[in-house]
Amino acid sequence: MVYYEIIKDIVFTYNLQFTHLIHNDRISEVNLGGVTMRSIITQICNGVLHGQSYQSGSNDLDKGNSEIFASSLFVHLNEQGKEIIKHKDSDDKIVIGYTKDGMAFQIVVDGFYGCERQAVFSFIDNYVLPLIDNFSLDLTRYPDSKKVTESLIHTIYSLRSKHAPLAEFTMSLCVTYQKDEQLFCAGFGIGDTGIAIKRNEGTIEQLVCHTEVDGFKDAFDNYSSANIDLVIERNSVFNTKVMPGDELVGYTYVPPMLEMTEKEFEVETVDGKKINKRIVRHLNLDPGNFDDKDPLFSQLLQVVKSKQKQLVEQAKETGQIQRFGDDFTVGRLVIPDQLLINQLRIHALSIGVSDGLLSYIKNENENKGFLGIYGFFTGADKNIEKATLYKNLIAKYQNNHFISLIILSALVSDSKTPLMTQYLVGYLDFPSKALLANKITELLLKELENPDMREILGSRLATDVIEELETKIIRYIHNPAGSDIHSTLNLWTADKIKAATNSSLTI
């Protein structure tokens with residue numbers, strides 16, 4: 001649970017095999033002592049260029065449950081009310097995604113003004129994002145969510161000090177987890193970013209407050225690193241039960257008139273023999289600006305636009321130099337239901353297996369020896385061919401959850417490829433082949449609860465269909481020229497229900 005004692009030399013990469021899906025499918029990967037962890041990234045924004053804004057598109061992977069908007073609310077006017085142009089690219093970053101177990105998360109980051117923005121962005125990618133899977137798992141494993149979250153905060157401070165001392169930023173972070181068949185969301189906020197939740201029934205609650213300390217802010221920086229426990233104590237750590245459909249909105253800044261003071265208190269700090277007293281304020285979104293019907297995300301964008309226009313008009317009338325505002329980035333994440341969670345888990349596993357097959361192919365190519373002349377004698381050529389066929393099938397049907405699982409199940413049960421299967425078991429960090437097979441079966445049984453799947457299957461028994469398809473996939477892998485597997489698999493799509501239920505599935 002104490003990450004900073006066990007995590008060493010974390011490395012972050014995007015899965016280059018899927019760069020053609022870069023706007024819809026980002027995979028984060030990290031090696032923790034040989035354990036490969038993967039997350040699905042559905043939305044990401046690394047700031048915006050001066051004078052530009054960014055509105056993310058919908059992502060089919062999570063059924064449009066995530067969005068990001070980014071712009072700048074910086075205003076600098078001269079005495080005549082004319083804009084003073086000063087080029088500044090924004091230093092905000094938001095990442096929205098799901099762990100390999102389908103648990104939703106959101107990371108909201110605001111880099112310091114004038115900071116090394118790329119250092120901030122890289123640190124989040126390389127060192128924070130890879131921690132999310134274990135954070136969610138530990139929240140499930142251990143009873144004290146507050147201690148788990150505080151451990152994560154210590155980890156981030158430790159990693160920053162060691163690997164990215166030039167990265168200075170404030171941050172809010174949240175992740176969901178399952179315990180006792182219920183969904184929860186836990187996380188924290190250090191500094192002036194915030195996270196609010198709009199419940200299904202319309203209630204808005206603040207999970208992470210915008211926190212001020214004597215008018216300034218704590219942060220992930222050298223100054224705050226000197227007393228991390230005190231920083232944690234006066235900022236936000238939370239844990240709350242959530243339901244599918246609840247909306248999590250993270251933001252880096254809103255105009256002050258949209259906030260209200262939720263709490264103000266005094267803390268003491270000791271500097272040598274001197275005792276300093278500091279005033280801490282927790283600021284929330286003022287719920288009076290929002291209704292209980294429309295999404296909080298869209299309401300916040302509209303209210304901010306209106307208030308910003310009002311502020312600019314007032315500033316122009318003063319006849320004085322005016323400077324105010326900040327970068328403005330906001331993210332929306334809707335808690336997925338169990339069906340979508342299962343489908344996200346399927347997708348993550350499919351990508352993991354595909355990546356494992358790529359690694360296996362690379363390994364077999366190395367085993368072929370100088371100029372590859374020993375490939376025939378070692379069997380590497382045959383192994384590479386079979387692994388490539390499986391990999392191509394997974395890539396082709398990755399958006400069909402049922403077929404994806406059938407392919408994975410066939411791969412694991414293929415008695416003629418024991419070395420490849422064993423390689424994948426180790427690559428995916430499963431203790432045994434049986435446990436990997438059980439994982440696939442568990443996901444398959446849950447996918448069969450999907451009403452669309454029941455309609456597709458019609459009167460046919462699922463076990464018969466699964467066994468028949470597995471057999472034909474394995475037959476294709478070992479004799480690709482003698483079968484047309486795609487004609488069979490293409491029957492099992494939503495737009496060919498009738499053909500699927502009436503077909504004898506003869507290749």
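Glycine is no exception: its Cβ is also placed from the backbone N, Cα and C atoms.
For all the noted positions, this structure keeps the original residue and models no substitution.
Swiss-Prot annotations:
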BINDING   ASP92, ASP110, ASP192, ASP271, ASP326  divalent metal cation binding site
MUTAGEN   ASP60 to Ala  No effect
MUTAGEN   ASP92 to Ala  Abolishes de-AMPylase activity
MUTAGEN   ASP110 to Ala  Abolishes de-AMPylase activity
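Shown on the structure are the features that Swiss-Prot records.
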residue : record                             : DSSP class
ASP60   : mutagenesis position               : helix
ASP92   : mutagenesis position               : strand
ASP110  : mutagenesis position               : strand
ASP192  : divalent metal cation binding site : coil
ASP326  : divalent metal cation binding site : coil
>> Test of understanding: give the count of other CB atoms lying within 10 angstroms of the CB of ASP110 (mutagenesis position).
In response: 28
> Over all shown protein chains, what is the count of other CB atoms within 10 A of the CB belonging to ASP60 (mutagenesis position)?
Replying inline: 11
> If you count Cβ atoms within 10 Å of the Cβ of ASP326 (divalent metal cation binding site), leaving out that atom itself, what do you get?
Replying inline: 19
> At the level of the C-alpha atoms, what whole-angstrom distance separates ASP92 (mutagenesis position) and ASP60 (mutagenesis position)?
Replying inline: 25
> Within 10 Å of the Cβ of ASP192 (divalent metal cation binding site), how many other Cβ atoms can be counted across all chains shown?
Replying inline: 20
> Which whole-number value in Å describes the distance between the Cα atoms of ASP60 (mutagenesis position) and ASP110 (mutagenesis position)?
Replying inline: 28
> Expressed to the nearest Å, what is the distance separating ASP192 (divalent metal cation binding site) and ASP110 (mutagenesis position) at their Cα atoms?
Replying inline: 8
